[in-house]
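Step one of this worksheet: look at the structure below.
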Amino acid sequence: MWIQVRTMDGRQTHTVDSLSRLTKVEELRRKIQELFHVEPGLQRLFYRGKQMEDGHTLFDYEVRLNDTIQLLVRQSLVLPHSTKERDSELSDTDSGCCLGQSESDKSSTHGEAAAETDSRPADEDMWDETELGLYKVNEYVDARDTNMGAWFEAQVVRVTRKAPSRDEPCSSTSRPALEEDVIYHVKYDDYPENGVVQMNSRDVRARARTIIKWQDLEVGQVVMLNYNPDNPKERGFWYDAEISRKRETRTARELYANVVLGDDSLNDCRIIFVDEVFKIERPGEGSPMVDNPMRRKSGPSCKHCKDDVNRLCRVCACHLCGGRQDPDKQLMCDECDMAFHIYCLDPPLSSVPSEDEWYCPECRNDASEVVLAGERLRESKKKAKMASATSSSQRDWGKGMACVGRTKECTIVPSNHYGPIPGIPVGTMWRFRVQVSESGVHRPHVAGIHGRSNDGAYSLVLAGGYEDDVDHGNFFTYTGSGGRDLSGNKRTAEQSCDQKLTNTNRALALNCFAPINDQEGAEAKDWRSGKPVRVVRNVKGGKNSKYAPAEGNRYDGIYKVVKYWPEKGKSGFLVWRYLLRRDDDEPGPWTKEGKDRIKKLGLTMQYPEGYLEALANREREKENSKREEEEQQEGGFASPRTGKGKWKRKSAGGGPSRAGSPRRTSKKTKVEPYSLTAQQSSLIREDKSNAKLWNEVLASLKDRPASGSPFQLFLSKVEETFQCICCQELVFRPITTVCQHNVCKDCLDRSFRAQVFSCPACRYDLGRSYAMQVNQPLQTVLNQLFPGYGNGR
């Protein structure tokens, strides 16, 4: 296993090889020290937002193959040795040259805030006058909320005058007060919990009291009316508006206005409540209102209970009991804004907490579950139940490639997909089983059969794990799984009991086109009508089969179950046997036609990302260590014998060669460029709306890839170019919008059902009545390049 270690600034990146999932963090630090020359005590390692601490393993942090760990180097503190040196290192802030405040200055307010707080009541008493302003104490007015621009019913409780600024002379107090200098202290009728609010004179006016009749409304008239910007068909708050048009029919009356929302406005809004249009009262025109006036109807503050005080509501009242009593004993959660009685909590509180912030039990973060920097990880219940956690064996099981985990996942088809995987031709080769899992051809890392006992088998691996297997290329006899003691963390064992037709054995039997029979087996009369099974041959099968690949794993196409039956195997126990026969249009990779096709497509062995670099580093280290040993022997006149009477022998190749190493072939195979069929080229030319995208894709055919086949490079380019912005998959039933973006029809339908009528990629307004037409040329090309990719979508 290998990983990447990168410094925080991104300047240095090194591959750390020869690791295990059970490698300790302190061991990793020593390897990093050899590469980065940083002491372990100065290393801070971060992975997925967590600081890695000693005592844990890579498995504890779930570090996977070729993942990147960030390295932050601690700076060693060097204290000044003399007073002169210490004085020279003073910052600009300490020496008084800094323009901003120092930390001590920032923490000190110099008495400014306190003076402002202490002097405010004195100033208000000094400038409190009863003869100021147009509106007097206890008069009913309309006050405007400066945030939303709506007018609310309020009552004046106090009138004051602004204190003179420092630039004005003190004699200005004797001049008559202007309306702009007046401050009104008002209290909202519907929101007494807000207390007394100070308002400028421009945000206060006489209470609206006159309803304008329909026949008196005129275009261009400025009035006050009810409107809801969020839900125009429901009752909202009261806004100023200018009437833009008016229309009356035999059955309805329509009124449109430009609604003023503070500094902004909404144009041509249809007004629902045309019988509740109020005249704006001008200052000094009417008599002041001191009696209880008629109340206007506004939208309910709670849409759940419609402000019904007799109804329990868990939205606007206590979230637990729904009661409205004891508002002074309610706490508001700073996260969800829900109210809670202190005696409804579990456990209940005796008093309101003095903290500024409070969170309800559903929103608060459990401090015991938070892992701070420098703390050890919490014990995982899931990992505590694993066999590796309870095993007393000291074997390092974390070095195998089956333990590293997938770095990516096949999503172009679902996991229960029958038949070929789109974009994976017959003859595709992978070095490790985990890569086969990532491609989607055979998803289990270790198991030989992938399937479900109530559905069927989707794929299997022919690896020679059972001595009863017989391989003839186009057909083979396969042995079921089970009958072995794999307790603990074992990968394989000898046959120790009879197999049963359950689990994956039953799944593979369901692929046979015959009724299931768990006693005697069954044989299909029409075996081609059975469910397809993807077959992968492994290099381990080469001990019993000449059709196995020379290295790694190879996809050999589609096979179908002809029959299955129980019999006593070579081990003496009952095993289930399956006869599978090849049913694939693509030639087998061991035939001459198959080899020519592999050469034409340029299919080569695929290695995990970073594998070749790690292997090269490992061989380089071996060569360096070998050279050092030879130099030491030559310098010390050592005997060429190494060990007990054994002579050291150099290989003819100049160094040890590793079986299965990608460096053993020096001759490069000439790769033919991939070319489209005449039908595919015609369909691409027909898709004129995506001509620019196709030009970019076709340009990739001219590029010669450094690794991989041109065919797979072309498919990956197509998949990247025609990816749906919504589902992040290859577009299916594509809709090419007028703004030249491709979206799945199902994704666009879902967007329209959510009342979003714009392009998901660029927000271009498509309109409610947009006609969705599937781009058939594009869909046909994608079906030919990725056959079956629409299954399950």
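Just so it is clear, glycine is given a Cβ too, placed from its N, Cα and C backbone atoms.
What Swiss-Prot annotates here:
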BINDING   Ala463, Gly464, Asp469  DNA binding site
DOMAIN    1-78  domain 'Ubiquitin-like'
DOMAIN    419-582  domain 'YDG'
MUTAGEN   Asp190 to Ala  Slightly impaired binding to histone H3
MUTAGEN   Arg433 to Ala  Does not affect ability to bind DNA
MUTAGEN   Arg443 to Ala  Decreased ability to bind DNA
MUTAGEN   Asn489 to Ala  Abolishes specificity to hemimethylated DNA
MUTAGEN   Ser666 to Ala  No effect on in vitro phosphorylation by PKA
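Feature map: Swiss-Prot annotations on the structure.
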{"residue": "Asp190", "record": "mutagenesis position", "CB count, 10 Å": "14"}
{"residue": "Arg433", "record": "mutagenesis position", "CB count, 10 Å": "22"}
{"residue": "Arg443", "record": "mutagenesis position", "CB count, 10 Å": "17"}
{"residue": "Ala463", "record": "DNA binding site", "CB count, 10 Å": "19"}
{"residue": "Gly464", "record": "DNA binding site", "CB count, 10 Å": "18"}
{"residue": "Asp469", "record": "DNA binding site", "CB count, 10 Å": "18"}
- request: Work through the mutagenesis positions one by one (Asp190, Arg433, Arg443) and name whichever has its CA nearest to the CA of Ala463 (DNA binding site).
  value: Arg433
Query: Inside 8 A of the center formed by the CB atoms of Ala463, Gly464, Asp469, which other residues of the chain have their CB, for the recorded DNA site?
result: Leu462, Gly465, Tyr466, Asp471, Asn538, Lys540, Gly541, Asn544, Ser545
Message: Please report the Cα separation of Asp469 (DNA binding site) and Arg433 (mutagenesis position) in Å, rounded to an integer.
response: 20
- prompt: What are the helix, strand and coil residue counts for the domain 'Ubiquitin-like' (1-78) according to DSSP?
  reply: 15 helix, 24 strand, 39 coil
- prompt: Whole-number Å distance between the CA of Arg443 (mutagenesis position) and the CA of Gly464 (DNA binding site)?
  reply: 19
- prompt: Could you give the Cα-Cα distance between Gly464 (DNA binding site) and Arg433 (mutagenesis position), in whole Å?
  reply: 15
Field: Where Arg433 (mutagenesis position) falls in three-state DSSP terms
entry: helix
